[in-house]
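Feature annotation from Swiss-Prot assigns Zn(2+) 1 binding site to CYS64, CYS67, CYS74, CYS81. What Swiss-Prot records for CYS64, CYS81, CYS84, CYS93 is Zn(2+) 2 binding site. SER63 to Arg appears in Swiss-Prot as a published mutagenesis result, with the remark: In CYP1-18; activates the expression of CYP3 (Iso-2) while reducing that of CYC1 (Iso-1).
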Amino acid sequence: MSNTPYNSSVPSIASMTQSSVSRSPNMHTATTPGANTSSNSPPLHMSSDSSKIKRKRNRIPLSCTICRKRKVKCDKLRPHCQQCTKTGVAHLCHYMEQTWAEEAEKELLKDNELKKLRERVKSLEKTLSKVHSSPSSNSLKSYNTPESSNLFMGSDEHTTLVNANTGSASSASHMHQQQQQQQQQEQQQDFSRSANANANSSSLSISNKYDNDELDLTKDFDLLHIKSNGTIHLGATHWLSIMKGDPYLKLLWGHIFAMREKLNEWYYQKNSYSKLKSSKCPINHAQAPPSAAAAATRKCPVDHSAFSSGMVAPKEETPLPRKCPVDHTMFSSGMIPPREDTSSQKRCPVDHTMYSAGMMPPKDETPSPFSTKAMIDHNKHTMNPPQSKCPVDHRNYMKDYPSDMANSSSNPASRCPIDHSSMKNTAALPASTHNTIPHHQPQSGSHARSHPAQSRKHDSYMTESEVLATLCEMLPPKRVIALFIEKFFKHLYPAIPILDEQNFKNHVNQMLSLSSMNPTVNNFGMSMPSSSTLENQPITQINLPKLSDSCNLGILIIILRLTWLSIPSNSCEVDLGEESGSFLVPNESSNMSASALTSMAKEESLLLKHETPVEALELCQKYLIKFDELSSISNNNVNLTTVQFAIFYNFYMKSASNDLTTLTNTNNTGMANPGHDSESHQILLSNITQMAFSCGLHRDPDNFPQLNATIPATSQDVSNNGSKKANPSTNPTLNNNMSAATTNSSSRSGSADSRSGSNPVNKKENQVSIERFKHTWRKIWYYIVSMDVNQSLSLGSPRLLRNLRDFSDTKLPSASRIDYVRDIKELIIVKNFTLFFQIDLCIIAVLNHILNVSLARSVRKFELDSLINLLKNLTYGTENVNDVVSSLINKGLLPTSEGGSVDSNNDEIYGLPKLPDILNHGQHNQNLYADGRNTSSSDIDKKLDLPHESTTRALFFSKHMTIRMLLYLLNYILFTHYEPMGSEDPGTNILAKEYAQEALNFAMDGYRNCMIFFNNIRNTNSLFDYMNVILSYPCLDIGHRSLQFIVCLILRAKCGPLTGMRESSIITNGTSSGFNSSVEDEDVKVKQESSDELKKDDFMKDVNLDSGDSLAEILMSRMLLFQKLTKQLSKKYNYAIRMNKSTGFFVSLLDTPSKKSDSKSGGSSFMLGNWKHPKVSNMSGFLAGDKDQLQKCPVYQDALGFVSPTGANEGSAPMQGMSLQGSTARMGGTQLPPIRSYKPITYTSSNLRRMNETGEAEAKRRRFNDGYIDNNSNNDIPRGISPKPSNGLSSVQPLLSSFSMNQLNGGTIPTVPSLTNITSQMGALPSLDRITTNQINLPDPSRDEAFDNSIKQMTPMTSAFMNANTTIPSSTLNGNMNMNGAGTANTDTSANGSALSTLTSPQGSDLASNSATQYKPDLEDFLMQNSNFNGLMINPSSLVEVVGGYNDPNNLGRNDAVDFLPVDNVEIDGLVDFYRADFPIWE
């Protein structure tokens, strides 16, 4: 026993085992007859009936669990025996705790605790000396935080504790030698880590120089999403935070938003002038036959006299420009009187407010001329009225009819032309599903049955019997249910291990009577049919004997649904082309026999035929469980089973997000995927946490001895099965969760013994049931803790369960006294709980420094470096997870109150395996948890066939992705902090490049792992078998985060250095280097050569920042491949739609313009006069939002909030940003700090931009940029310089048809300017505040001859866009316009003659002599000027498609603004409606 690696006190404990078993007074054992000496031998007369009842000892075995399972001899070595080591399962070597050894274990725990305290004291002393030796005095401020003060106070207490116990632990000399050895080892490790992190001694000194630099993460990476119904906070770990933290993305978004605003203005003016020239009724009469339309008795009910000639009616009386749902040809002479006879009938009888509520009439349907049925087919619309209300305003329709006609049912004039019966049958579902059951739409290829519940209408309330009868029809046959449950516990259970398998299966047997089918019990304890002929035996009755069985039924439905979705055949088919072979991982199908593969294929084909509809879960949670009431109102019926159902419900909502439109009752139209970023999950998790507190899960069950006393009562209650009334003296939680297990054990011991509490066998079974219940208790609590950490990491929100050990003493599931010899997979679950909790502690340490305001406000560089090094050691396998957690605690990065010291006796052999070992496990047949020892082939043959091993390895794979995503985030934060400092401190350039390279490496690693996952999910028996639904969103989210950093680097590689917002414009007007023919030819040739090199590119290799000019092309190829992936995944996963649109947006935006596309029409390819609005399905529509939506967008606020005010730098270009008036009004009068000019880390001497090649391009500049003549000053002002505004007004002013109320404060009203002033500042970008609801009634411009001549002399584009950027100089504020009582302006034509007689065309009268080809349209010049983003030539044609335009007013009508968020638009095939009041109306 001397060669054992375990502690020296263990052999003494093991040696006293056999001698102490029989005489220890503390052992709860019962010796069998004949086991003692002859003096204790039983009498001879006990040989008949009494000898049948044998008493078994409650002896805890000494051998490990694995050896007893394999039935081999165990050498009982600690921490793992030799047999387990040879077999390759040393990580599972587990010994049951001896009850008499608790005192000895406590002594061991004390020694281990003292050892950890000594290590922590030394680490704190080292940190304190480092701080004192630092020359910076500001670094000491960060130690004045409450946590740091408690840390040092704790160190003094620990030092006192160590000094008090040192003499009892060991001698002083031995302690001194041990400390010296540990100090030497730590110094060597620190030196090696520093050497690996820095290439030479100079870089090491540079790193040490900036170690105490402080970073403020509370301002750079915090977002607030302002929605129409509230706000959502998005922290530094959210995927949108990178858009705020990166300066290049911030400037790009500002440029894009400005472009979008300009383009929308052009769209509006074009549509306004098209209405101005065509004086038509807003009601489309094209559907009526010509003969019927010409009849005098069938005139339009709209009063055309309300309109001025050629003008659109006022908004409050004008129906929105859509097709009128009333067929105007169907009215006979007795229905609608002619307009001449009835002067009071001046309004359309259709209530057009219904349009704003969401009803869209059909576009192509032609109704019958004289039909009285509905002209609206509600079944063809995706947007129906929210209530069954007729769109015809009956008050306006029937007010002129006599009473006898109105009451006559035979008179056709008394009937509404809308068929109300069809409206009742096709009424839209309300936002809340309290009245109807949503209809199930099975996916393509589904073999789901047609259930009556999907075709019938349900009342507002269904009785329990009706719900159960409907569920019986929805559930699959009995044998299929048993197969689904078996598949779940074999493949999916490790992802959500909060159930007791035996207990749950017994509950299912009781509810569905699966044991009545001549069952044969399989290895899992589930009753299975003995013949395949019973395959189609349906569920005829559902028994719910207890209240908690409703929750068990809900869990069963989630399991059936989730398992069906997770079948490999249901996964999305991904074809990446030639790159697919790079992302393949070996599978284990070669190790399976042909018969096993055939049997597996038959089972999957059987399961595919039986899909459980999502409506079954809705019925159960709404009518049986009443989950909304339980989670929000009352906790009377909350028990352990209720918490389990809530966790399963939350898990299902995140995994199967496509069903959220049916399951959720909240309206999340503003989010593309309400299943992951929505705040509804935050509320649900908070409810789960509070229910756990209500049940007492935060306290360990060993603290409550009364749990042991409830078993006899529970057993008796279950034996008398059939009544829902529970014993009032029985704990309801135990009654609901342990009854089935007790019933099963009691039935095996006989009915007489089950009613007898004196039976020792029954006592033992009861004890086992108690331990299994406590085990489930602990598993649920730590799973909630893990959910809290994952949500905080995903959304960047603070954790709910902070400082866990301050209020919870629940032990890990490994503390449960359970014999796992019959359930090895539960042993793996227990090991995973311990490992995953330790990984969560590492994540908590990172989240504390990023999200906690007290730490994130002044976090230091060396703290982030320590976190990076420890996480790298963990994911690369160079350090055990126990050592990593200990290092975090010793360095003060993780407080002990988070639970770091909860596992002092953890298995060091069970750690996170290396990622290559996980992926290559099937190919090389390597030991996944090898401890470095070589194993022979004979040992491999003896290896135990472990259950759900592939699922466990898939979970390990996801943990690696999470850790490496944190490493990417930490390096990115440091990179963005030090990159702008390079211009002031050149020493930071080395640090910035190192952090950028590390961030790129981890970003590419996440990108590759995402591709590996989706490229292997359909492979049979692969690593990700049955994990396609559970891991799809986490993998795709990490891939999406990686692409954001790729975009940042592409911008740096193409744009070059930033010049700084306060120094000069980042948008150079008129730069045409990208349109020079010779330059274009050279760019095309370089692009072709680089594309040939990319064909040979290996996507599995890392990308080097020193790749030069090919860096952007290499990264672009990654983006294209990811776009291809998300496009294929969009067919199955809704959240892939948002990511596909985001990727497609940047791909289109950063695409290099080619010469062919620019010269197709002789240099006029950007002439968009005939250009039509593209289809939404072919463009990125997420930027199509109105003013209110844009101002709520966090990226918009951050992108445009830092722009310097106009006039601060007169040399700045007018395209640079918004005016002072608009900017300060939006941002509350505050300005974000300016962005400093600096060179990016990708900038090299060979990467110079061709910004100086402007000689020839300047000569070709259009005369639009030469200058303009100001009538007020008669001075030529260069086009690139904005005139200084007078009277404090900005050079950018509101449009002609609307003006800001800030200009009315002085009592002056602007007059109508001339066209010279209208076009004088066409290049200036107006702010969003120019769009107001104030309207000005102007005379009809079509009546003015000069105005008409100027229109004729312009191109269609010019006439449509000439008033897009109207400037109202202060000289025009002379009060020539008066406001009438209605709030509209009337032009005083008597004072100035004709108000529009002085209007001239742009550039004065010279325009009349110029042709349309000599003068380019405004939009073209605008796009040409703004296609240059800091040297990056953005393709204007793709920019129009990417940014999107002003939506056609004919499609307007909804007044509920969709919450705007970039790349978040649900309606990919429908137009996003604007709020009509935000755009002016021309009259």
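Here the Cβ of each residue, glycine as well, is placed from N, Cα and C on the backbone.
Where a substitution is noted, the model still shows the residue that was there originally.
Here the features listed in Swiss-Prot are painted onto the structure.
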residue: SER63; record: mutagenesis position; DSSP class: coil
residue: CYS74; record: Zn(2+) 1 binding site; DSSP class: coil
residue: CYS81; record: Zn(2+) 1 binding site; DSSP class: coil
residue: CYS93; record: Zn(2+) 2 binding site; DSSP class: coil
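Taking the Cα of SER63 (mutagenesis position) as the reference point, the closest of the binding-site residues CYS74, CYS81, CYS84 is CYS74. CYS81 (Zn(2+) 1 binding site) sits 7 Å from CYS93 (Zn(2+) 2 binding site), taking the Cα positions as reference. Rounded to a whole number, the distance between the Cα atoms of CYS93 (Zn(2+) 2 binding site) and CYS64 (Zn(2+) 1 binding site) is 6 Å. Other than the site residues CYS64, CYS81, CYS84, CYS93, same-chain residues with C-beta atoms no more than 8 angstroms from the centre of those residues' C-beta atoms, the Zn(2+) 2 site, are THR65, ILE66, CYS67, CYS74, LEU77, HIS80, GLN82, GLN83, THR85, VAL89, ALA90, LEU92, HIS94, TYR95.
A C-beta separation below 8 Å, combined with a sequence spacing of at least six in one chain, links CYS67 (Zn(2+) 1 binding site) to LYS73, CYS74, CYS81, GLN83, CYS84.
Long-range Cβ proximity for CYS93 (Zn(2+) 2 binding site), meaning a same-chain Cβ under 8 A and a gap of 6 or more residues, is found for CYS64, THR65, ILE66, PRO79, HIS80, CYS81, CYS84, THR85, ILE909. Its Cβ placed at the centre, CYS81 (Zn(2+) 1 binding site) has 23 other Cβ atoms within 10 Å. Cβ neighbour density within 10 Å is lowest for CYS74 among the binding-site residues CYS64, CYS74, CYS84. Counted within 10 Å of its Cβ, the other Cβ atoms near SER63 (mutagenesis position) come to 18, all protein chains included.
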